[in-house]
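Per Swiss-Prot, these features apply:
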type    : residues                  : note
MUTAGEN : Thr212 to Ala             : Promotes stabilization due to impaired ubiquitination; when associated with A-223; A-230; A-234 and A-247
MUTAGEN : Ser218 to Ala             : Promotes stabilization due to impaired ubiquitination
MUTAGEN : Ser223 to Ala             : Promotes stabilization due to impaired ubiquitination; when associated with A-212; A-230; A-234 and A-247
MUTAGEN : Ser230 to Ala             : Promotes stabilization due to impaired ubiquitination; when associated with A-212; A-223; A-234 and A-247
MUTAGEN : Ser234 to Ala             : Promotes stabilization due to impaired ubiquitination; when associated with A-212; A-223; A-230 and A-247
MUTAGEN : Ser247 to Ala             : Promotes stabilization due to impaired ubiquitination; when associated with A-212; A-223; A-230 and A-234. Does not affect phosphorylation by RPS6KA3/RSK2
MUTAGEN : Ser251 to Ala, Arg or Asp : Abolished phosphorylation by RPS6KA3/RSK2
MUTAGEN : Ser254 to Ala             : Does not affect phosphorylation by RPS6KA3/RSK2
DOMAIN  : 276-339                   : domain 'bZIP'
Amino acid sequence: MTEMSFLNSEVLAGDLMSPFDQSGLGAEESLGLLDDYLEVAKHLKPHGFSSDKAGSSEWPAMDDGLASASDTGKEDAFSGTDWMLEKMDLKEFDFDALFRMDDLETMPDELLTTLDDTCDLFAPLVQETNKEPPQTVNPIGHLPESLIKVDQVAPFTFLQPFPCSPGVLSSTPEHSFSLELGSEVDISEGDRKPDSAAYITLIPPCVKEEDTPSDNDSGICMSPESYLGSPQHSPSTSRAPPDNLPSPGGSRGSPRPKPYDPPGVSLTAKVKTEKLDKKLKKMEQNKTAATRYRQKKRAEQEALTGECKELEKKNEALKEKADSLAKEIQYLKDLIEEVRKARGKKRVP
């Protein structure tokens, strides 16, 4: 029971020391697998760890946690003791080859080293993501909190020291490497800086459907076969150039160029142009008709004025003749009167 309580307290200490969020799917799977191993260790106490190995661990600061965990483990293990009275022939089973007890003995040291190395590896990344990014580095704006949480949860899959958990492959701008189960990770300072820049300038996949890179383009694949078959891509080549990225303010204001206008717009434009043409033609016809009418009226007026002048001239000539005739008539009347007077004087002597 000391070995079982040691494993339980060790995992609890690893959970407390890890700076990552344990609410992801990888954390739940690892805890479920750890529970399976603990159940196996309960029923295999004679074949478990020795007390010497359990006492020689490198956990001097966790005495209180080990004592409390051992008390709870005893209560859980000896709550029902009926299984201890059963007799079974265990010679048929080779538990060393079946459950890999050697791996279980070496698991605490490897888990401790991987936890320390990964904590040191991702500590500067968490500090840089918590800081405010400079305005010149991130052209898209502040990343949503959900992406940061996913990045913090994803590295926990590297810490699964179980034979049945899949390995995770990752790539950096300089080189690509695979993390084996329980292996140590050593990355220099030069390799950490490009990784932090990649976390800051990560393009969200919801910006545009055409710009979403595939798993091979991003340099991350889930299986070794797909990783070996795909060509190596760096984050600088997999991303689209900044000229092709739509600006956050101009993407909504400027619509896409369309190959053709909508039918309603073309019909209305044609109708408007036809109406304008008809109006212009009518205006020109009215102008020409008005000018012709004015010309006719002017010609008629000129003809009438000419005739009137001629008639006036004739009238004046006729008046002169009438005056002359009236004068002659008056002169003749006067002569006739004088002749009558002369004849009357001659008759009266």
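Keep in mind that glycine also has a Cβ here, set from the backbone N, Cα and C atoms.
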Over the domain 'bZIP' (276-339), work out the mean pLDDT and round it to an integer.
94
Could you count the residues of the domain 'bZIP' (276-339) that DSSP puts in helix, in strand and in coil?
64 helix, 0 strand, 0 coil
